[in-house]
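J.: According to Swiss-Prot:
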VARIANT   A17 to V  In strain: TN106
VARIANT   E31 to K  In strain: TN106
VARIANT   D66 to N  In strain: TN106
DOMAIN    182-270  domain 'TonB C-terminal'
Amino acid sequence: MQQTKRSLLGLLISLIAHGIVIGFILWNWNEPSDSANSAQGDISTSISMELLQGMVLEEPAPEPEDVQKEPEPEPEPGNVQKEPEPEKQEIVEDPTIKPEPKKIKEPEKEKPKPKGKPKGKPKNKPKKEVKPQKKPINKELPKGDENIDSSANVNDKASTTSAANSNAQVAGSGTDTSEIAAYRSAIRREIESHKRYPTRAKIMRKQGKVSVSFNVGADGSLSGAKVTKSSGDESLDKAALDAINVSRSVGTRPAGFPSSLSVQISFTLQ
């Protein structure tokens with residue numbers, strides 16, 4: 001109700017203000033003087049604006065009413081009823097039931113530590129060469145017998161040394177032979193990798209074998225290639241020489257390897 005009354009009151013005030021302003025404007029409009037009309041018109045417009053600003057009232061928002069809740073009545077201390085505590089029941093043990101004996105934990109046995117791995121077998125030590133013992137010379141023997149015994153000792157020493165040398169040569173020759181064979185195969189593979197079949201000879205279905213000799217330097221380089229046996233076709237011979245000249249060193253030349261080598265290069269069509 002209060003809000004509606006306020007809104008009606010504001011509306012009436014605004015209508016009155018607007019009526020006053022309109023009447024004032026009409027009154028000023030009827031005056032004959034143009035200058036006075038212009039001056040009064042300016043004054044009237046300024047007054048009307050001020051009146052409008054003053055008359056427009058902002059309606060205040062209604063304040064919320066504070067609703068006070070009634071405090072709940074606190075219970076009187078005398079009327080509070082305490083809940084009865086449950087009676088404690090005494091547990092009577094049955095004498096016929098024997099208590100179970102507590103199990104005693106046995107101490108854990110320590111696990112035996114793993115023994116260390118056995119060390120590797122000791123390397124066989126090189127056997128020492130057993131020197132032939134000198135036979136004692138009997139002083140009682142005559143001079144002729146002494147000469148015979150001394151010559152026998154010399155022969156024994158010579159035989160042992162010659163046998164040792166022969167064994168060493170056999171062992172050394174075995175290792176040298178394998179190394180030389182491997183080096184020879186490496187040179188052969190290097191030459192074959194650079195072998196190119198001439199196109200013209202291939203079209204004409206020409207085949208043949210070329211024997212070529214060349215020098216092997218200390219660093220393994222190949223040089224001085226020449227044909228020792230022709231294949232019968234000049235293009236095949238030239239292809240064999242080119243393969244050797246283009247080949248690279250496969251390593252230093254091993255001891256005992258010849259400084260010159262001869263190989264046979266085949267050109268065949270399948």
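From the backbone N, Cα and C atoms, a Cβ is placed for every residue, glycine too.
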J.: Within 10 angstroms of the C-beta of A17 (variant position), what count of other C-beta atoms is obtained when all protein chains are considered?
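T.: The Cβ of A17 (variant position) has 16 Cβ neighbours within 10 Å.
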J.: Restricting to the domain 'TonB C-terminal' (182-270), what is the model's mean pLDDT?
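T.: Averaging the confidence scores along the domain 'TonB C-terminal' (182-270) gives 92.
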